[in-house]
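Peer 1: Checked Swiss-Prot, it gives:
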ACT_SITE  D142  active site, proton acceptor
BINDING   L26, G27, K28, G29, N30, F31, A32, V33, V34, K49  ATP binding site
DOMAIN    20-271  domain 'Protein kinase'
DOMAIN    295-335  domain 'UBA'
MUTAGEN   T175 to A  Prevents phosphorylation and activation by STK11/LKB1 complex
MUTAGEN   T175 to E  Constitutively active
Amino acid sequence: MVMADGPRHLQRGPVRVGFYDIEGTLGKGNFAVVKLGRHRITKTEVAIKIIDKSQLDAVNLEKIYREVQIMKMLDHPHIIKLYQVMETKSMLYLVTEYAKNGEIFDYLANHGRLNESEARRKFWQILSAVDYCHGRKIVHRDLKAENLLLDNNMNIKIADFGFGNFFKSGELLATWCGSPPYAAPEVFEGQQYEGPQLDIWSMGVVLYVLVCGALPFDGPTLPILRQRVLEGRFRIPYFMSEDCEHLIRRMLVLDPSKRLTIAQIKEHKWMLIEVPVQRPVLYPQEQENEPSIGEFNEQVLRLMHSLGIDQQKTIESLQNKSYNHFAAIYFLLVERLKSHRSSFPVEQRLDGRQRRPSTIAEQTVAKAQTVGLPVTMHSPNMRLLRSALLPQASNVEAFSFPASGCQAEAAFMEEECVDTPKVNGCLLDPVPPVLVRKGCQSLPSNMMETSIDEGLETEGEAEEDPAHAFEAFQSTRSGQRRHTLSEVTNQLVVMPGAGKIFSMNDSPSLDSVDSEYDMGSVQRDLNFLEDNPSLKDIMLANQPSPRMTSPFISLRPTNPAMQALSSQKREVHNRSPVSFREGRRASDTSLTQGIVAFRQHLQNLARTKGILELNKVQLLYEQIGPEADPNLAPAAPQLQDLASSCPQEEVSQQQESVSTLPASVHPQLSPRQSLETQYLQHRLQKPSLLSKAQNTCQLYCKEPPRSLEQQLQEHRLQQKRLFLQKQSQLQAYFNQMQIAESSYPQPSQQLPLPRQETPPPSQQAPPFSLTQPLSPVLEPSSEQMQYSPFLSQYQEMQLQPLPSTSGPRAAPPLPTQLQQQQPPPPPPPPPPRQPGAAPAPLQFSYQTCELPSAASPAPDYPTPCQYPVDGAQQSDLTGPDCPRSPGLQEAPSSYDPLALSELPGLFDCEMLDAVDPQHNGYVLVN
């Protein structure tokens, strides 16, 4: 439900609930609505859940009170904090912590999946919060992406304990609750279950969602979803590491007793890659005994006393866990003092510039915390109390709404009397934090000179040149995750000469601001990082408002291997093909309507873009390697310049690139490298482009998907290039061995295999060509086939039966050594044969498309000396045991007849495309 905007003169001021001004609507349900409020004393934003008790039955009302009871027991940095409970006759108001950046569901929908390092940090926070709950015998039972919120610093906050319950070790629960995609199989089967094991399953689904951006179990209907959950089968995408896969599989085990426990998850190999630093919790933990007065924050108690709030009543409220106005103001003031420190991302390694070089600052901070007052929490002698803001006799405040409103919201708009104590003053609005702090910078008078050790110190030069800083920002932005600005702003900051516009937030509204917050923390509303600011402070804009100095963004140096990917194009690469937001939310239970949540088809996701981060790193380091060490051989010869459109240039360039490697050495490829990667390598104009981020991102991330037909054509083109290359190399080898066009070797001669590099071909093709239509099996060739000229007069030759006797001068078959070691280029078109002519005395046979006329096993060929040649050639070709014949002798009549029983074996033969190196021919190898 949305609050209606009536005319300004009809409104009596902002809508108020107790000390809270209602500023908007965050969410709504059947019996409750969540409003965004701001405390009028502390100026802190809160989320107020307004529940209409008159619409609830006894069972649901009991669940509401149980949720309140559970939230009162929980006090953890990664669990939404309960500040106050207000109850009237028909309404219940739950004031809780406000997570400014919303659900991680929406974050994944807008930004795509997280990388495993980010997912690990998020999952550690979830794990610590769930472990905290289980330690207090509380089970959540509804862990899902919609209930994982992100605060101002992109840290996890678990919300919505509406399905939470208490459990005892060994006792089973039976309530069917939760969201179907996250529900464990024992819930679908209607069995009793142990609460912690149920949360372990849900956390496994959550981890899968963080890493993959999709649900492991999903279906168009509830029965199909149930079937998939009970089978326990889910897809693992190509980008998931083996350790992460192992952890998820051990959590998503059908048998609850075999699932990992929280202690085992903490010790898992994937979790131990990066262990977060433990920090103290925000508030002191209540033990079995009641906390003493000394355990409360004296600074906050004194401040409340200066505001006219009874200190004794505040202490009693805290000890009794009343969660009234006194406790709420105390919690909010403590939050405003310390929340930014507890919400700071903690890293194990602190950079030297991030850490102050002296302990004097820490001692000053400790002294200021025990003696002084915060900056924006002013004492009366600073003349900053504004007691006139609140009525002096504001014992009762009316819950009033505008006169114009919709009927659906009428139940939440009735005026309720919420008693509020008398307060003589309030705090000023939070001041935007100063994001730049130099060593000797003079600060405004309302800011303390002391700062916490998280303060950043800039490098000086970067502050003066925005264009140079923006260039550095662009170069280092590539390795960082995408973050949204937490608030939509109106002011645009244009970088000089950069051509890009950045939107900056100058709203003075902040969750928590104090003296430490003002002194240079980067935490404001620019959540570009979840890590500690370190190493490089980069200017984003000049002063956008009088109250804000030049904001800096602190970025870590990027991985050099990933520098080729800018953040925007990494976002496109990380984002799944279908939007994560498309479809229903997991909380919607209308599964029978055929709507699919998270339409992430992982079977397609695993086959899209066979380009992995490994390939990019390998290609990049192959390019960087020769530049770093000139003695090394070129690492990627296949990346030579193939931009020329002429086929001859392509062939010659490919020969040059291949000749840089030995004959038996091939470029190392990734096991997962696909045809598309090879295609992109040929598309690459200059290998040096790999080191430039903006040019190579298009190569890897913007390549449109291609059909199977296009991939087949590219594959054929690659085969054609290989064939042309091998053909030219063989021709050069023939020339080297002094094999003339009309010459013919001796019958017993066997050619040695080429073992050395072959020079480029220098001999022109013979003037004879073969023009015959190709069969569909054969690959087309850009060049016409070359063959020896003595076959030109026997083009129409048919295979005739041979006599059974074979002379001693029968030609031997093709050596098996040649058949095995020749690469398989596409077969050439066969030469036609003339009917009635004698068969050629060849050491090979051309394979036609008619399989029955293929070469029979071990045919007997006549001697090559039957053909008339001139005297010079004849003297060179014939051996001592081969007599010269003056003319064409009579050839044997025919081959042996081929029986029909031998045909099946002939049809089963496999074309291995073995090459006859003497005549560029091909034979069948069975």
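The backbone N, Cα and C atoms fix where each Cβ goes, and this holds for glycine too.
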Peer 1: By CA-CA distance, flag whichever of L26, N30, D142 among the recorded positions is nearest to T175 (mutagenesis position).
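Peer 2: For T175 (mutagenesis position), the spatially nearest of the recorded positions is D142.
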Peer 1: According to DSSP, collapsed to three classes, what secondary structure does D142 (active site, proton acceptor) have?
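Peer 2: In the DSSP reduction, D142 (active site, proton acceptor) maps to coil.
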Peer 1: For a quick check of understanding: among the recorded positions N30, T175, which residue's Cβ has the most other Cβ atoms within 10 Å?
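Peer 2: Neighbour-count leader: T175.
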Peer 1: Quick check: with L26, G27, K28, G29, N30, F31, A32, V33, V34, K49 left out, which same-chain residues have Cβ atoms within 8 Å of the centroid of the ATP site Cβ atoms?
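Peer 2: Apart from the listed residues, the neighbours are I50, I51.
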Peer 1: Rounded to the nearest angstrom, how far is the Cα of D142 (active site, proton acceptor) from the Cα of V34 (ATP binding site)?
Peer 2: 19
Peer 1: May I ask for the distance between A32 (ATP binding site) and D142 (active site, proton acceptor), taken between their Cα atoms and rounded to an integer number of Å?
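Peer 2: A32 (ATP binding site) and D142 (active site, proton acceptor) have their Cα atoms 18 Å apart.
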Peer 1: Measuring Cα to Cα, how many angstrom lie between L26 (ATP binding site) and the residue listed as 'active site, proton acceptor'?
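Peer 2: Between the alpha carbons of L26 (ATP binding site) and the residue listed as 'active site, proton acceptor' there are 20 Å.
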Peer 1: Could you give me three numbers for the domain 'UBA' (295-335), the DSSP helix, strand and coil residue counts?
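Peer 2: The composition, in the requested order, is 31 helix, 0 strand, 10 coil.
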Peer 1: Quick one: pull the CA-CA distance for N30 (ATP binding site) versus the residue listed as 'active site, proton acceptor', whole Å only.
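Peer 2: A Cα-Cα distance of 18 Å.
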Peer 1: I'm trying to understand the geometry here, so how far is the Cα atom of the residue listed as 'active site, proton acceptor' from the Cα atom of K28 (ATP binding site), in Å to the nearest whole number?
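Peer 2: Rounded to the nearest whole number, the Cα-Cα distance is 18 Å.
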